[in-house]
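Undergrad: My questions all concern the structure below.
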Amino acid sequence: MAFASVLKDAEVTAALDGCKAAGSFDHKKFFKACGLSGKSTDEVKKAFAIIDQDKSGFIEEEELKLFLQNFKAGARALSDAETKAFLKAGDSDGDGKIGIDEFAAMIKG
């Protein structure tokens, strides 16, 4: 698991179980359930780097669609509606992607 150095496996499993059904993903509930919302700034930066698959310095829509799979192989992809809602929630400057500061604000929010 890519997040082994940051998150506990049991918390990740519980968070993923909470959004198994299509359309049930809620980023606030997920971040709280997996324990990310209580992590340090450095740990949040590590999480961002894992999710930023292309290392562009931003999390784009395609990376958000596969967001859950970063936590556990075989997890479902987010639906288009979930992906767009997630992007809208995190993209505070309207550039169509989520930067590290936006990601940190979303986790702590």
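Cβ coordinates are placed from backbone N, Cα and C, and glycine is handled just like the others.
Don't look for the substitutions in this one, it keeps the originals.
Remember, predicted model here, so these are calculated numbers, not experimental data.
What Swiss-Prot records for this protein is below:
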type	residues	note
BINDING	D52, D54, S56, F58, E60, E63	Ca(2+) 1 binding site
BINDING	D91, D93, D95, K97, E102	Ca(2+) 2 binding site
DOMAIN	39-74	domain 'EF-hand 1'
DOMAIN	78-109	domain 'EF-hand 2'
MUTAGEN	S24 to A	More than 50% reduction in IgE reactivity of 4 patients sera out of 11 patients sera tested
MUTAGEN	H27 to A	More than 50% reduction in IgE reactivity of 7 patients sera out of 11 patients sera tested
MUTAGEN	K28 to A	Complete loss and more than 50% reduction of IgE reactivity of 3 patients and 9 patients sera out of 11 patients sera tested, respectively
MUTAGEN	K29 to A	Complete loss and more than 50% reduction of IgE reactivity of 5 patients and 10 patients sera out of 11 patients sera tested, respectively
MUTAGEN	K32 to A	More than 50% reduction in IgE reactivity of 6 patients sera out of 11 patients sera tested
MUTAGEN	L36 to A	More than 50% reduction in IgE reactivity of 7 patients sera out of 11 patients sera tested
MUTAGEN	K39 to A	Complete loss and more than 50% reduction of IgE reactivity of 5 patients and 10 patients sera out of 11 patients sera tested, respectively
MUTAGEN	D52 to A	Loss or very weak IgE reactivity of 12 patients sera tested; when associated with A-91
Undergrad: DSSP secondary structure for K28 (mutagenesis position), reduced to helix/strand/coil, please.
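TA: Reduced to three states, the DSSP call for K28 (mutagenesis position) is helix.
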Undergrad: Just how many other Cβ atoms lie inside 10 Å of the Cβ on D54 (Ca(2+) 1 binding site)?
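TA: There are 10 of them.
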Undergrad: With DSSP, how much of the domain 'EF-hand 1' (39-74) is helix, how much strand and how much coil, in residues?
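TA: The counts are 20 helix, 2 strand, 14 coil.
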Undergrad: Hey, how far is D54 (Ca(2+) 1 binding site) from K32 (mutagenesis position), Cα to Cα, in Å?
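TA: That separation, Cα to Cα, works out to 26 Å.
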Undergrad: Write out, in the order they occur in the sequence, the residues of the chain not among D91, D93, D95, K97, E102 that have a C-beta within 8 Å of the mean position of the C-beta atoms of the recorded Ca(2+) 2 site.
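TA: Result: F58, G90, S92, G94, G96, I98, G99.
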Undergrad: Near the Ca(2+) 1 site, what residues other than D52, D54, S56, F58, E60, E63 in the same chain have a C-beta no further than 8 Å from the centroid of the listed C-beta atoms?
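TA: Close Cβ neighbours, site residues excluded: Q53, K55, G57, I59, K97.
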Undergrad: Please list the DSSP helix, strand and coil residue counts for the domain 'EF-hand 2' (78-109).
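TA: Across the domain 'EF-hand 2' (78-109), the residues distribute as 20 helix, 2 strand, 10 coil.
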Undergrad: Between K32 (mutagenesis position) and K97 (Ca(2+) 2 binding site), find the distance joining the two CA atoms and give it rounded to the nearest Å.
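TA: That separation, Cα to Cα, works out to 22 Å.
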Undergrad: Can you tell me which of the recorded positions K29, L36, E102 is spatially closest to E63 (Ca(2+) 1 binding site)? Compare CA atoms only.
TA: E102
Undergrad: Report the nearest neighbour of H27 (mutagenesis position) in space among the binding-site residues S56, F58, E60, D91, comparing Cα positions.
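TA: Checked the binding-site residues S56, F58, E60, D91; minimum Cα distance to H27 (mutagenesis position) goes to D91.
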Undergrad: Between H27, K28, K97, which of the recorded positions has the fewest other CB atoms within 10 angstroms in the structure shown?
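TA: Output over recorded positions H27, K28, K97: least Cβ neighbours within 10 Å is K28.
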